[in-house]
Amino acid sequence: MTSPAKFKKDKEIIAEYDTQVKEIRAQLTEQMKCLDQQCELRVQLLQDLQDFFRKKAEIEMDYSRNLEKLAERFLAKTRSTKDQQFKKDQNVLSPVNCWNLLLNQVKRESRDHTTLSDIYLNNIIPRFVQVSEDSGRLFKKSKEVGQQLQDDLMKVLNELYSVMKTYHMYNADSISAQSKLKEAEKQEEKQIGKSVKQEDRQTPRSPDSTANVRIEEKHVRRSSVKKIEKMKEKRQAKYTENKLKAIKARNEYLLALEATNASVFKYYIHDLSDLIDQCCDLGYHASLNRALRTFLSAELNLEQSKHEGLDAIENAVENLDATSDKQRLMEMYNNVFCPPMKFEFQPHMGDMASQLCAQQPVQSELVQRCQQLQSRLSTLKIENEEVKKTMEATLQTIQDIVTVEDFDVSDCFQYSNSMESVKSTVSETFMSKPSIAKRRANQQETEQFYFTKMKEYLEGRNLITKLQAKHDLLQKTLGESQRTDCSLARRSSTVRKQDSSQAIPLVVESCIRFISRHGLQHEGIFRVSGSQVEVNDIKNAFERGEDPLAGDQNDHDMDSIAGVLKLYFRGLEHPLFPKDIFHDLMACVTMDNLQERALHIRKVLLVLPKTTLIIMRYLFAFLNHLSQFSEENMMDPYNLAICFGPSLMSVPEGHDQVSCQAHVNELIKTIIIQHENIFPSPRELEGPVYSRGGSMEDYCDSPHGETTSVEDSTQDVTAEHHTSDDECEPIEAIAKFDYVGRTARELSFKKGASLLLYQRASDDWWEGRHNGIDGLIPHQYIVVQDTEDGVVERSSPKSEIEVISEPPEEKVTARAGASCPSGGHVADIYLANINKQRKRPESGSIRKTFRSDSHGLSSSLTDSSSPGVGASCRPSSQPIMSQSLPKEGPDKCSISGHGSLNSISRHSSLKNRLDSPQIRKTATAGRSKSFNNHRPMDPEVIAQDIEATMNSALNELRELERQSSVKHTPDVVLDTLEPLKTSPVVAPTSEPSSPLHTQLLKDPEPAFQRSASTAGDIACAFRPVKSVKMAAPVKPPATRPKPTVFPKTNATSPGVNSSTSPQSTDKSCTV
């Protein structure tokens, strides 16, 4: 029998096999389902592609129709003229050609999209239908093949099951036969053992009886042994037979198992792959590839056709040429634009003389008229040349505006990684509303100025043409055609004489000296045109060898002086920048690195003569100094290059004037900025060097300037001992309001904080310390404690002025109307001088200037009983009015004395153009009447002259204000000034903001002393004594003070320090 444990094991084996077969059968079923699902998805995809291209074909057809309608709409308007114009292609204007090509492109796109729609409907969609049908048919056949393969695999698995059962059966029989054989062997051994024991127990009795017993027992034992041996032999034969069958069955099972595993492996690895590749997907991807490539071919050909049309349009756009269009227009309408016939002389009543009569009675008149015409032409040409330069600079600005490269919209077609829609960049593009508004405003303003200058230039050229024709005919008649321009020859000879006698020409040195003294902060310097009459006067004076700008007089228009300097360099026979180095310099401009550009410019310029380099070094050092005041004069290096560049370097003939001028401007700007790195140092090249440190004494040392007298030197030494005592002690101040610094240089503090002031840095700033940090402190946000005690500020030039007792009527007159005759213009010049003197480390010239102020102030002194003045007066330092004034006193009175008109603010003087020639002439006349003699003056005579001059000046100012209200002063480079917000109605506690609103102070209030802070302020500021009450509430300033532009050296003369009012409501000391 077989053991129960063996049967249990057989059952487990069979159960495991059945489970494995079931899993395979389920897997085969899922495989067929998955293939069915793929087939359905494939059919659905092909159906979607058909629907997509069908809808796209409809859209393309609609788009084609709309494009055709659009093209026909505009072609109908231009067909009549178009037929005429296309008869001759050369008569088609370039904009019209662009328009025709654009319409043709639209029609071409319409035809292309119609073709594309037809391809979608009749080519691509049928391909997808065919692919769908083929895919479904092939899948059915593939499914049959797959089902057959699965049936074969299940058949192999069933065969393996049968062989396994047979193996189990034969193996069980073999085990059973083996156990029976072992049992028979045990019985045989047991029988043999019993026989041996019986023989041992029996005792032998007689020999005969023993022999008989033994024979019987042997016979019995033999029969039992034989039986056992026979049984053993049978069982042995049975075991051998079953064992052989079990071995054969096992071998058959192993062979079937190997075959089954090979079949399963082949089905999963090879059969399924071949079924999907060669049956299910047979031709599917290839057919789909051909259909989609048909789509790509259609789209690419559409794109190619579109690109061909766009290339034609691009060529037409590149060929947009105003000059060619002008020529075509004139050729098309030749009869309209051709010059008419000349007017012929029509004799009257038989008068046949058709030429000028140069006989003796009229010869002198013709000669005089020819000379007048020549002089007039010289002036007009200069004026027209100035207008032309301005017009060309404005044209360059317009070209920069209209040619800005803002047409690239590639950023709008950039897609994000998530395949979202096109980026919205409207706010950053050209079409943003703020950008359009600003661009249009700038463009319109520039265009208005350009057409104004163009009209002025054309009118001037017309006049020059008429006068030139008359002049030429007169010259021809008088036989003077060979005569050259006398004024030009005289000027050239004078210039050559000046150039040969000194390194820096007189006109250059004198103009730069004057501008450095009085015009560094003049708004629009070198940009605003001056008076041509005054330019000619100054130029003629220089040609005669004179220096009309020598001395301290300031009755010249700053713009006219700047025009003289530009005119000089423009008229040089040999310009500073020769034309043979033009291309080398233009090559330097293309370098992006500023240092490398400067190095290459230096190499190019070093080949020039030393005299030219000295003049260049002098000029560009001055221009660099001037550009440091760009916040006041609105002239940064780029603006200076635009206005001054054409005068220094002209574009050679044969070059594009507009494009080359932009490179010239960039070159001049680079030289202005990098002049120290470009030009040789004084050690490398000896010669005059422009000095920035306060031009007053520097230019007085010039061979063309005035020398300082011995009296001035003595007074400087005396004044130095008195001003150096208080230079070391700082001033304590209290913060009136909270202030937060806008830069690292400005200090931040809270209201009530204690501040330490070192010195006055500008009109609106102090240099001081707070919480151990040094920096700038705004003047309007603090109260200086020294002023509350009635003590005049330290280091103020006013502290050295002695108060002189005068009759009461003189004091009233001085307060009421003893104004400087030159009005606001001279006040501006004086304050500009003070600003320049602040930047000078030397104190001698500053004391000299304030010494002059003391002479000028002797006619407007305050009450001698004022405690603020009496505390700091020096008893013998000031002469009385009845004594003879020093040499420089009368001239400088016009700058610093009589503060009535000094109440004009800087912006008001700029707005009203108080530095116009008319006001200066009036001011000069008034000054010459009352101050230009060196004999003792009577105070009443001075007061009467001043009152008469003031009345005349105010009348002129009223007239000028009415004219300036409609006068437009254009700006070439479109610098934008902040609108002036000064109200014409002035509060009772403030100073008048304009000479037209100046009121005479006739109430004899005691002790009004002018604050020393007016040395840097434009508005006239007075400090009331403690008894004066201010009713206005305390408020912080409406606007923050403008940071000043400091020189490179930190040494500031103590003579320019000033104090503030202790009252927070006294805003008259600020601008």
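Placement of Cβ uses the backbone N, Cα and C atoms for every residue, glycine included.
Heads up, this one's the original sequence, none of the swaps are in it.
Residues or ranges marked as domain 'F-BAR' by Swiss-Prot on the basis of sequence analysis: 22-325.
Here Swiss-Prot describes ARG108 to Lys, Leu or Ser as a published mutagenesis experiment; the accompanying note says: Does not affect protein stability. Look at ARG108 (mutagenesis position): DSSP puts it in a helix.
Here the residue is the original one, but Swiss-Prot notes a mutagenesis experiment at this spot, ARG108 to Trp: Decreased protein stability. Around the Cβ of ARG108 (mutagenesis position), 18 further Cβ atoms fall within 10 Å across all displayed protein chains.
Residues or ranges marked as domain 'Rho-GAP' in Swiss-Prot: 489-679.
Just so you know, the Cβ of ARG527 (mutagenesis position) picks up 24 other Cβ atoms within 10 Å once every protein chain is counted. DSSP classifies ARG527 (mutagenesis position) as coil under the three-state reduction. Under its mutagenesis annotations, Swiss-Prot gives ARG527 to Leu the following note: Abolished RAC1 GTPase activity; when associated with A-566.
Quoted from Swiss-Prot, the note on the mutagenesis of LYS566 to Ala is: Abolished RAC1 GTPase activity; when associated with L-527. The Cβ of LYS566 (mutagenesis position) lies under 8 Å from the Cβ of PHE526, CYS643, PHE644, SER647, each of these being in the same chain and 6 or more residues away along the sequence.
According to Swiss-Prot, the feature domain 'SH3' maps to 728-787, an assignment based on sequence analysis.
Neighbour count (other Cβ atoms within 10 Å of the Cβ, all protein chains): 22 for TRP765 (mutagenesis position). The mutagenesis experiment TRP765 to Ala is recorded by Swiss-Prot, whose note states: Abolished interaction with ROBO1.
TYR781 to Ala appears in Swiss-Prot as a mutagenesis experiment; the accompanying note says: Abolished interaction with ROBO1.
According to Swiss-Prot, the mutagenesis experiment PRO807 to Gln carries the following note: Increased interaction with ROBO1.
Looking at Swiss-Prot, you'll find the mutagenesis ARG927 to Ala noted as follows: Loss of the ability to stimulate cell migration, to localize at the plasma membrane protrusions and to dimerize.
A gap of 54 Å separates the Cα atoms of ARG108 (mutagenesis position) and ARG527 (mutagenesis position). When other Cβ atoms within 10 Å of the Cβ of TYR781 (mutagenesis position) are tallied across all protein chains shown, the result is 23. Between TRP765 (mutagenesis position) and TYR781 (mutagenesis position), the C-alpha separation comes to 10 Å. Rounded to a whole number, the C-alpha distance linking ARG527 (mutagenesis position) with TYR781 (mutagenesis position) is 36 angstrom. Under the DSSP three-state reduction, TRP765 (mutagenesis position) is assigned to strand.
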